Amino acid sequence: MKAFILAAGSGERLEPITHTRPKAFVPILSKPLIEYQIEYLRKCGIRDITVIVSSKNKEYFEKKLKEISIVTQKDDIKGTGAAILSAKFNDEALIIYGDLFFSNEKEICNIITLKENAIIGVKVSNPKDYGVLVLDNQNNLSKIIEKPEIPPSNLINAGIYKLNSDIFTYLDKISISERGELELTDAINLMAKDHRVKVIEYEGYWMDIGKPWNIIDVNKWALDNLVFSQNLGNVEDNVKIKGKVIIEEDAEIKSGTYIEGPVYIGKGSEIGPNSYLRPYTILVEKNKIGASVEVKESVIMEGSKIPHLSYVGDSVIAEDVNFGAGTLIANLRFDEKEVKVNVKGKRISSGRRKLGAFIGGHVRTGINVTILPGVKIGAYARIYPGAVVNRDVGYGEFFKV
């Protein structure tokens, strides 16, 4: 069977992290999201895997996924339905959205054995944010209702389908949606009127990485469930390690450092002297956390450096960021209300009382910079010394206030 991973989306909701990488390459501990998907497909015996990408990101995917077929979605039409039109299969195929993390392959291995079309559903606590599955009295799909104000159930579309080539007939029958996209779910709703579409409920951990703080959520789950304590690096005397801590190859932990797990320290990272890593610190690879730096519940990506006298809490920092001395990220409002973040032009609540900042790749801050809760700083931005960053900063912007 063929499998198609739909990864042509712009990743706008995950900005500024996606200013410099497709969302399929958001890291989960040491591996990008898409590598977990490919691994699970191969465990189910699927070898013919194609990733549907945008023309903008094709070169990035080809460089990173050398053994996987890469196909470009046409630029004139957006949406998951348009991505399927770029896929070519004559019999049947497995379709997976490229921004999903799921904890095991069991239901995928199950769904590909079915004779009929099928969709995987998953139960969530916030169904009105997703497409909700409506079932008939035989537990087959009746229809998918997108983001209903009053959801009929908490079983939602998990973004994993097994479809035969009839789907192309139904894609030809639908129109562009109100948001300007050709929607795969519209075609599936038509298909469900004519053919049985079986619903399989997913029972493991599932996460749609659709908002910047979901990067923290999924990494926390992975740290709790996918790895075990190990030390493959070099730890100097007078280092205190407490709880579950993973130290990868060529990492160096210098004297006076206190590490309170669970913590993940990626390959080639340098910690200390006298650093404090608190629970759910994830350092992806070749990071530097220097003297008198405290990090808590944050994902810090490849090559980023926080050399001295800084605090980072509940934040996501993309690759090759460098903080000047005394850079502080605040993660709690004075009124202790939930932190709001601008996502795709709308200011929404994160549902978190503690949330720091989201820093794009290659950002530089001067000394004594303060960044307020929920702020996003675009890739390649420069923050001048002494600035208090109280609003979002754009891609490449120089912020002086």
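Glycine is treated like the rest: Cβ placed from N, Cα and C.
Every position carries its original residue.
Per Swiss-Prot, ribonucleoside 5'-triphosphate binding site is recorded for A8, G9, S10, G11, E12, R13, Q73, G79. DSSP classifies S10 (ribonucleoside 5'-triphosphate binding site) as coil under the three-state reduction. Its own atom aside, the Cβ of S10 (ribonucleoside 5'-triphosphate binding site) has 15 Cβ atoms within 10 angstroms in the protein chains shown.
Around the Cβ of E146 (mutagenesis position), 15 further Cβ atoms fall within 10 Å across all displayed protein chains. Look at Swiss-Prot and you will find T80, Y97, G131, E146, N157 tagged as N-acetyl-alpha-D-glucosamine 1-phosphate binding site, backed by a large-scale study or a structure entry.
Listed in Swiss-Prot is the mutagenesis experiment T80 to N or S, annotated as follows: Strong increase in GlcNAc-1-P UTase activity and decrease in Glc-1-P UTase activity. For T80 (mutagenesis position), other Cβ atoms within 10 Å of its Cβ number 23.
According to DSSP, T80 (mutagenesis position) sits within a helical segment. Quoted from Swiss-Prot for the published mutagenesis T80 to A, G or Q: Increases both GlcNAc-1-P UTase and Glc-1-P UTase activities.
Under its mutagenesis entries, Swiss-Prot includes T80 to F or I with the note: Loss of both GlcNAc-1-P UTase and Glc-1-P UTase activities.
Among the mutagenesis experiments that Swiss-Prot reports, Y97 to H, L, M, N, Q or S is described with the note: Increases GlcNAc-1-P UTase and Glc-1-P UTase activities. In the three-state DSSP reading, Y97 (mutagenesis position) counts as strand. All protein chains shown were included, and the count of other CB atoms within 10 Å of the CB of Y97 (mutagenesis position) stands at 20.
Mutagenesis annotation in Swiss-Prot: E146 to A, C, F, G, I, K, L, M, P, Q, R, V, W or Y, described as Loss of both GlcNAc-1-P UTase and Glc-1-P UTase activities; the structure shown retains the original residue.
Per Swiss-Prot, mutagenesis E146 to D or N is noted as: Decrease in GlcNAc-1-P UTase and Glc-1-P UTase activities.
Record note (Swiss-Prot) on the mutagenesis of H308 to A: Strong decrease in GalN-1-P AcTase activity and almost loss of GlcN-1-P AcTase activity. In the three-state DSSP scheme, H308 (mutagenesis position) is classed as strand. Note on H308 (mutagenesis position): other Cβ atoms within 10 Å of its Cβ, all shown chains, come to 19.
Among the mutagenesis entries in Swiss-Prot is Y311 to A, noted as: Strong decrease in GalN-1-P AcTase activity and increase in GlcN-1-P AcTase activity. Listed in sequence order, the residues of the same chain lying 6 or more apart from Y311 (mutagenesis position) and placing their CB within less than 8 Å of its CB are V293, E294, V295, L328, I329.
K340 to A appears in Swiss-Prot as a mutagenesis experiment; the accompanying note says: Decrease in GalN-1-P AcTase activity and increase in GlcN-1-P AcTase activity. Reduced to three states, the DSSP call for K340 (mutagenesis position) is strand. Spatially close to K340 (mutagenesis position) yet at least six residues away along the chain are R347, I348, S349, S350, G374, judged by Cβ distances under 8 angstroms.
Following the DSSP three-state reduction, the secondary structure of G131 (N-acetyl-alpha-D-glucosamine 1-phosphate binding site) is strand. Of the recorded residues, Y97 (mutagenesis position) and A8 (ribonucleoside 5'-triphosphate binding site) place their C-alpha atoms 10 Å from one another.
Cβ environment of R13 (ribonucleoside 5'-triphosphate binding site): G210, K211, P212, V343, K344 lie under 8 Å away, each six or more residues apart in the same chain. The candidate set comprises the binding-site residues A8, G11, E12, Q73, N157. Of these, A8 has the most other Cβ atoms within 10 Å.
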